[in-house]
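A short write-up of the structure that comes next.
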Amino acid sequence: MFEGPRRYRRPRTRFLSKQLTALRELLEKTMHPSLATMGKLASKLQLDLSVVKIWFKNQRAKWKRQQRQQMQTRPSLGPANQTTSVKKEETPSAITTANIRPVSPGISDANDHDLREPSGIKNPGGASASARVSSWDSQSYDIEQICLGASNPPWASTLFEIDEFVKIYDLPGEDDTSSLNQYLFPVCLEYDQLQSSV
């Protein structure tokens with residue numbers, strides 16, 4: 001076989017504890033730091049920008065993999081009224097991140113595209129994940145249970161038709177729509193008053 005010139009492979013980077021601490025602190029704030037932020041951090045830590053970029057890329061991949069594993073190891077959902085507790089998982093490695101969740105992109109800052117994270121990073125000292133993170137896990141589980149649990153909402157099983165509901169809740173005097181003008185903006189209300197005086 002013909003082998004072309006071997007591509008240069010960068011040796012594995014070994015981070016100092018102070019470098020890892022600084023990288024994790026930034027990861028706690030955002031999983032997607034701006035290029036300028038990563039450049040400042042790289043020069044401060046005396047690392048190449050490419051090393052910092054790859055570190056964040058690897059942490060995001062690790063986080064996604066952990067999320068997938070958590071979704072696969074969750075117990076199958078039973079009836080909607082049955083509740084089960086979600087146990088906290090702890091990772092033995094001091095370098096890994098655990099229980100970080102991105103906020104929806106609509107909430108993120110449009111200028112630097114940062115996604116805010118709770119402070120749930122494992123520290124080398126063995127600090128435990130914050131209570132906010134564990135409450136998020138249980139909230140997301142509850143939401144899944146609500147969405148996947150009961151397929152028929154309680155009101156869907158009533159014997160009444162929509163027309164009957166309209167008759168039941170129709171109050172006398174609601175045919176006059178001018179009473180709804182109080183809910184409009186003042187500008188619209190003034191326009192409506194001008195139209196009625198003409």
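In case you wondered, yes, glycine gets a Cβ from its N, Cα and C as well.
So that you can see what the record holds, here are the features copied from Swiss-Prot:
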type    : residues     : note
MUTAGEN : ILE54 to Thr : Increased transcriptional activity; when associated with Ala-61-Val, restores wild-type transcriptional activity
MUTAGEN : ALA61 to Val : Abolished catalytic activity; when assiociated with Ile-54-Thr, restores wild-type transcriptional activity
Report summary line: One residue among the mutagenesis positions ILE54, ALA61 has the fewest other C-beta atoms within 10 A of its C-beta, namely ALA61
**Report entry** Integer Cα-Cα distance in angstrom, ILE54 (mutagenesis position) to ALA61 (mutagenesis position)
**Finding:** 10
